[in-house]
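Student: Let me begin by handing over the structure; questions about it come next.
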Amino acid sequence: MSVEEGMEVELKSEKMDLDDNIPDFVKETVERSGKNPMSLFSELYVHMTGNTPVFDFYNRNQPNGSMKFICVVILNGERIEGNVKSKKKEAKVSCSLKGLEVVLKHVSEYVVPAVKFEEKTTFFEMLREHTYAKFYELCKNNALIYGFEKVIASVFLKINGNLQIIALSTGNKGLRGDKIVNDGTALIDCHAEILARRGLLRFLYSEVLKFSTEPPNSIFTKGKNALVLKPGISFHLFINTAPCGVARIDKKLKPGTSDDLQNSSRLRFKIDKGMGTVLGGASEFEAPQTFDGIMMGERMRTMSCSDKLLRANVLGVQGAILSHFIDPIYYSSIAVAELNNADRLRKAVYSRAATFKPPAPFHVQDVEIGECQVEDTEQSTSAAARSTISSMNWNLADGNTEVVRTSDGMVHDKDMSGADITTPSRLCKKNMAELMITICTLTKTSVDYPISYEELKAGSQEYAAAKKSFITWLRQKDLGIWQRKPREFQMFTIN
């Protein structure tokens, strides 16, 4: 049994021990958070009061001479008492569950911490503050996303000095290999900065649609060959901790060694059911990944977030499909809070590819690197890097939150009868492609049906050529092998 499977079994076992009289919404909140009731209650308690909860225990002598316990905590002057239990830990769990019931019922009143926007706050600090303020605002309408913010990312739109958050996501895990599907409905990479970009895509799709119906109200205008951003518009990315890969691993390498020179710039990838990243230049990783191989137990490989951000600074954030209609769009700045080092981050997302010359209309974006705090503390890392079993996403176009189970990349909910239902995320390949087809229909753009997702991407020939050139260049510079997913992931038909 793997470590992750063992953790899941332990979590399920703990849920089975929950008190029967605890409301379902409390049990569901604990389950979705991936945390034990004591940890979750303590975090919410701190959010509400600014203090750590103090648990007191009282003995209850039984007629047979045995000892049982009751745990009590005070929340905003209210005494919260758990059920009588034979062990102190069980009593504390019971008290925490009762406390969660109180907290969640009052979440809309207490949940949003006071975020101070001071006049001297820097632009990048504003990104951080607005990100957390937005997240806690969303918690008011969906308490189940509490505790998801260990790794959080957001994208901001800046128009002539006015700043607006347009996408926000949390998460630091990905799809398990035994849960893969070939119909484009499952999210593969649920790391926060990756989902924030996909939320940005939803916004960009909505703006392209808006241009087709009311051009003056869209962020786009007509360019020479495609839509381009209007003057004064830029996009900015915030991440609360350094992206996995080069931006993070470089800190651990010894300066001046061959490892430092050779490995600190090389491509790295995430492996399913694993933590951290692996160098992508080894010969055993040259063979393409296969669908049946992953199904049979091979560990799926996904490029690190540092490498994906590097790609975005070369090919744009819009991806292949939107490139049918718009010119490349780049982040103007990337800001990181914990574990940030401006030199490391700059190397990760820009310097490694600075000498690459992509074909027009692409370029290597000299993105501005922002720092939201001075100290790079290890203590913050342990909290920020903790994996969660769920991820949330929000974007301005859709306007509501969505919770995704990272192990299968799907949205899990219950119908009116209480039965479990599973649906694709709005950020998945299939739903994004269907948005593209909607745009083609409204703009009367010819599409040869039936068409696969792979064919739709390949139709953006300039993007495909630039991507191929970039991947070839990376290998020629001995920076490693770009790991591609099996073709089956992109061969599904779009309706």
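Using N, Cα and C of the backbone, Cβ positions are placed for all residues, glycine too.
From Swiss-Prot, for reference:
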DOMAIN    36-105  domain 'DRBM'
DOMAIN    167-492  domain 'A to I editase'
MUTAGEN   GLY184 to Arg  Abolishes editing of clec-41 RNA, leads to a threefold reduction in expression of clec-41 mRNA in neural cells and impairs chemotaxis
BINDING   HIS191, CYS244, CYS305  Zn(2+) binding site
ACT_SITE  GLU193  active site, proton donor
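Mind running through what each feature is packed against?
Tutor: Confidence for the domain 'DRBM' (36-105), expressed as mean pLDDT, is 90.
When secondary structure is read from DSSP and collapsed to three states, GLY184 (mutagenesis position) falls in the coil class.
Under the DSSP three-state reduction, CYS305 (Zn(2+) binding site) is assigned to helix.
GLU193 (active site, proton donor) falls within a helix when secondary structure is assigned with DSSP. If you take the C-beta of GLU193 (active site, proton donor) and look for same-chain residues 6 or more apart in sequence within under 8 angstroms, you find ALA153, SER169, LEU237, ILE239, PRO243, CYS305, LYS308, LEU309.
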Student: Quick one: of GLY184, HIS191, CYS244, CYS305, which of the recorded positions has the smallest count of other CB atoms within 10 A?
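Tutor: Output over recorded positions GLY184, HIS191, CYS244, CYS305: least Cβ neighbours within 10 Å is GLY184.
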Student: In whole Å, note down how far the CA of GLY184 (mutagenesis position) lies from the CA of HIS191 (Zn(2+) binding site).
Tutor: 18
Student: Please count the residues of the domain 'DRBM' (36-105) that DSSP assigns to helix (H, G, I), strand (E, B) and coil.
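Tutor: For the domain 'DRBM' (36-105), the helix, strand and coil counts are 31 helix, 20 strand, 19 coil.
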Student: Which are the residues of the chain, HIS191, CYS244, CYS305 excluded, whose CB is within 8 A of where the CB atoms of the Zn(2+) site average out, their centroid?
Tutor: ASN172, ASP189, ALA192, GLU193, ILE194, PRO243, GLY245, LYS270, SER304, SER306, LYS308
Student: I need the CA-to-CA distance for CYS244 (Zn(2+) binding site) versus GLY184 (mutagenesis position), whole Å please.
Tutor: 25
